[in-house]
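While the structure shown retains the original residue, Swiss-Prot records the mutagenesis experiment Cys36 to Ala with this note: 10% of wild-type activity. For the mutagenesis experiment Cys39 to Ala, the note given by Swiss-Prot reads: 10% of wild-type activity. Listed in Swiss-Prot is the mutagenesis experiment Cys50 to Ala, annotated as follows: Loss of activity. For the mutagenesis experiment Cys53 to Arg, the note given by Swiss-Prot reads: Loss of activity. Listed in Swiss-Prot as a mutagenesis experiment, Cys53 to Ala is described as follows: 10% of wild-type activity. Swiss-Prot lists Cys63 to Ala among its mutagenesis entries, and the accompanying note reads: Loss of activity. For the mutagenesis experiment Cys66 to Ala, the note given by Swiss-Prot reads: 50% of wild-type activity. Among the mutagenesis results in Swiss-Prot, Cys79 to Ala has the note: 50% of wild-type activity. The residue drawn here is the original one. Swiss-Prot gives this note for the published mutagenesis Cys84 to Ala: 50% of wild-type activity.
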Amino acid sequence: MERQLKSIAYAFVANDIDVYIPDGESNCIVVTKLVCKDCGQYWHTSLSECYFCGTLNFYLYECNSCGKKYSLTSSSKSCDTDGCNGKLIKRCSNPECISRTNEEIQRATDEQGGVFDLNSSFNVSLNHCVTCGSKENYYKTYRIYSYRTEVEPNIEALREFANNNKLNSDEDVIIIKHLVDNVIHYGYIPYSKLDETTEITTTFSRFSDLVSELFPVNVPPNVTE
């Protein structure tokens, strides 16, 4: 892999984007991110939610006797409140969850260390987007090619670059690195836009802004990220 493309790969990794090198290809990388189908927010595969109500795991212990909360870093597995000695379990934090309001269900979850105990049958991976609540996700993926220039980007030169590198898919994207007074400016153009575009502008001084363009998040009204 050439140095310019390698630097682009590292920049994507630094912005929490997964990067892969296609078999038998050295002129491009594949970048992908698991996102919500509805709003585009990153789908947090490392998070878990309550089986009963969907509340996120806040990673706290709770005494099953007095209700005192503890950080998971607590070395003790029993409550330190004087005269209590209750057992620390990982309950759902939603006070209206039936794992707290229904005695039979609460007893069943507590016996397994709480809803969020690693060995509990009620501990499930994230099933809802943390931003909009959607249940659908997908991998948004691009095949990335790097084009570096010290002069104003030229559409004809980019078309020739695309032809030489055999770009042919809507997922193929050219990342443009335009060096101006020793300062790098970034731009991009999808293969699908090459024939209809007559002018290229490189408007991003930060690579993270370019990533936000490729993986936009459309926050629904009345929802705060």
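Start at 1 and count along the chain as shown; that gives each residue its number.
Backbone N, Cα and C define each Cβ position, glycine as well.
Here the original residues stay in place, and none of the substitutions has been built in.
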In sequence order, the mutagenesis positions (Cys36, Cys39, Cys50, Cys53, Cys63, Cys66) whose C-alpha falls within 10 A of Cys79 (mutagenesis position): Cys63, Cys66
Cβ atoms near Cys66 (mutagenesis position) (within 10 Å, other residues, all chains): 12
Residue pair Cys36 (mutagenesis position), Cys53 (mutagenesis position) - Cα distance, angstrom, rounded: 20
Pairwise Cα distance for Cys66 (mutagenesis position)/Cys39 (mutagenesis position) [Å, integer]: 40
Neighbourhood of Cys53 (mutagenesis position), C-beta criterion under 8 angstroms, separation at least six: Cys92, Asn94, Glu96, Cys97, Ile98, Ser99
Most Cβ neighbours inside 10 Å, all chains, among the mutagenesis positions Cys39, Cys79: Cys79
Largest tally of Cβ atoms lying within 10 Å of a Cβ, found at which of the mutagenesis positions Cys50, Cys63: Cys50
Rounded inter-Cα distance in Å - Cys50 (mutagenesis position), Cys84 (mutagenesis position): 27
Between Cys39 (mutagenesis position) and Cys63 (mutagenesis position), the C-alpha gap once rounded to whole angstrom: 37
Site of maximum Cβ density within 10 Å, from mutagenesis positions Cys36, Cys84: Cys36
